[in-house]
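Asks: For reference, the structure I am asking about is given below.
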Amino acid sequence: MAAPSAGSWSTFQHKELMAADRGRRILGVCGMHPHHQETLKKNRVVLAKQLLLSELLEHLLEKDIITLEMRELIQAKVGSFSQNVELLNLLPKRGPQAFDAFCEALRETKQGHLEDMLLTTLSGLQHVLPPLSCDYDLSLPFPVCESCPLYKKLRLSTDTVEHSLDNKDGPVCLQVKPCTPEFYQTHFQLAYRLQSRPRGLALVLSNVHFTGEKELEFRSGGDVDHSTLVTLFKLLGYDVHVLCDQTAQEMQEKLQNFAQLPAHRVTDSCIVALLSHGVEGAIYGVDGKLLQLQEVFQLFDNANCPSLQNKPKMFFIQACRGDETDRGVDQQDGKNHAGSPGCEESDAGKEKLPKMRLPTRSDMICGYACLKGTAAMRNTKRGSWYIEALAQVFSERACDMHVADMLVKVNALIKDREGYAPGTEFHRCKEMSEYCSTLCRHLYLFPGHPPT
């Protein structure tokens, strides 16, 4: 099945909506949702009078909602009212994430009363729109978990909105900052070799449409994750292979075929991303049958994949590892890489050196969207929380940070994120990502080096 293009994911998500409502609800690739545009319009005068821009603009600049040129254009206006009007003119053109980022910036600059005003207006607007067909809920921008049963999902309120901590506009707007020659020269000797062109092969396996007795629901927003990762890995210099909607047996067979590709011999690393429903230790095929993750890792270990021996192998798993929704807890007030320890040595047999041996599994790092026993959260419009955070951090920090440290930053973003869906079990829900590693050196991706 061909991957949906980044420019068509929005149309794909909304094709089942009622015809009378279609014009208002379909998103442009880099356009603001009509609900959000109308919310800003209805509060335009109050915002123009009350916005405090000095710190707010810096937050929006940091989130890539505005550019340096836009900030200068705004500040060139005479008077705070005119400056506020200029910002309000720009915001609707700054992508589907601009509204959420604006609300977050209001909160961060102690203008939460304006955020509350916007969210109240937004909730009222959504009540006015015609209800969706009972068979489809593809337009609802609320968080759902990766193991949420279909009957439960259909009961969710149509006026739910999720705050996003992601600051990008999606795959079309992703840009990876290049590594500088100076950084490469000071770090490459202690890191894994990553110089090949391409850097390696990457596989993105995305299951979205499910059949079988399990009655697993359509992974709305899964196509966004798919497009995001394909774009990200290409920008990082990988040759990307795509698989969509595979049964458990097909996943096993095609992962094995991928692991045995001759190109691994002449490239320096490998990436495997698995996006599906799941349980602890396994992911679902579209037929409702499970593929054990240990079987996946085994396909790429030193015994079964000699072409990748001593080369870093990255795995990213976007799937539930249980069905418990993390409700979170209230926060209380307050707030080397080691060398080998050596091995036992015998005085006998010094004449003949033994062949170097490797542990069966090494040089792997695996990022999980959630902890054991818990559900992974996915926004039905913007995709999974984890993939959003992964794309944000890797695009911004691959230039000067190794993969393990980047995954720590991903953890921090996920930790701070909170579901916003009043009236549902997902309101104020939490998620915590994690990673495990058998890497033996720092893994820098060195994007853009050496220059072509």
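Cβ atoms here come from the backbone N, Cα and C positions, even for glycine.
Residues as originally present; substitutions not included.
Pulled these features from Swiss-Prot for this protein:
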{"type": "ACT_SITE", "residues": "H277", "note": "active site"}
{"type": "ACT_SITE", "residues": "C320", "note": "active site"}
{"type": "DOMAIN", "residues": "32-121", "note": "domain 'CARD'"}
{"type": "MUTAGEN", "residues": "G95 to R", "note": "Loss of interaction with CRADD"}
{"type": "MUTAGEN", "residues": "F99 to A", "note": "Loss of interaction with CRADD"}
{"type": "MUTAGEN", "residues": "D100 to A", "note": "No effect on interaction with CRADD. Loss of interaction with CRADD; when associated A-104"}
{"type": "MUTAGEN", "residues": "E104 to A", "note": "No effect on interaction with CRADD. Loss of interaction with CRADD; when associated A-100"}
{"type": "MUTAGEN", "residues": "C320 to S", "note": "Loss of function"}
{"type": "MUTAGEN", "residues": "A369 to T", "note": "Loss of function"}
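So where do these features actually land, and what's packed around them?
Replies: Packing around H277 (active site) is summarised by its Cβ count: 27 other Cβ atoms lie within 10 angstroms of its Cβ, all protein chains included.
Neighbours of C320 (mutagenesis position), defined as other CB atoms within 10 A of its CB across all chains, total 27.
Per-class residue totals from DSSP over the domain 'CARD' (32-121), listed helix then strand then coil: 69 helix, 0 strand, 21 coil.
G95 (mutagenesis position) is surrounded by 23 other CB atoms, counting those within 10 A of its CB over all protein chains shown.
Residue density at F99 (mutagenesis position): 25 other Cβ atoms are found within 10 A of its Cβ, drawing on all protein chains shown.
The number of other Cβ atoms within 10 Å of the Cβ belonging to E104 (mutagenesis position), over all protein chains shown, comes to 21.
Taken residue by residue with DSSP, A369 (mutagenesis position) is part of neither helix nor strand, so it is coil.
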Asks: Run through the Cβ atoms and count how many others sit within 10 Å of the one on A369 (mutagenesis position).
Replies: 30
Asks: Of F99, H277, C320, which recorded positions are close to A369 (mutagenesis position), meaning a Cα within 10 Å of its Cα?
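Replies: So the list is C320.
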Asks: Applying a 10 Å Cβ distance cut-off over all chains shown, what neighbour count does D100 (mutagenesis position) have?
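Replies: Within a 10 Å radius of the Cβ of D100 (mutagenesis position) lie 24 other Cβ atoms.
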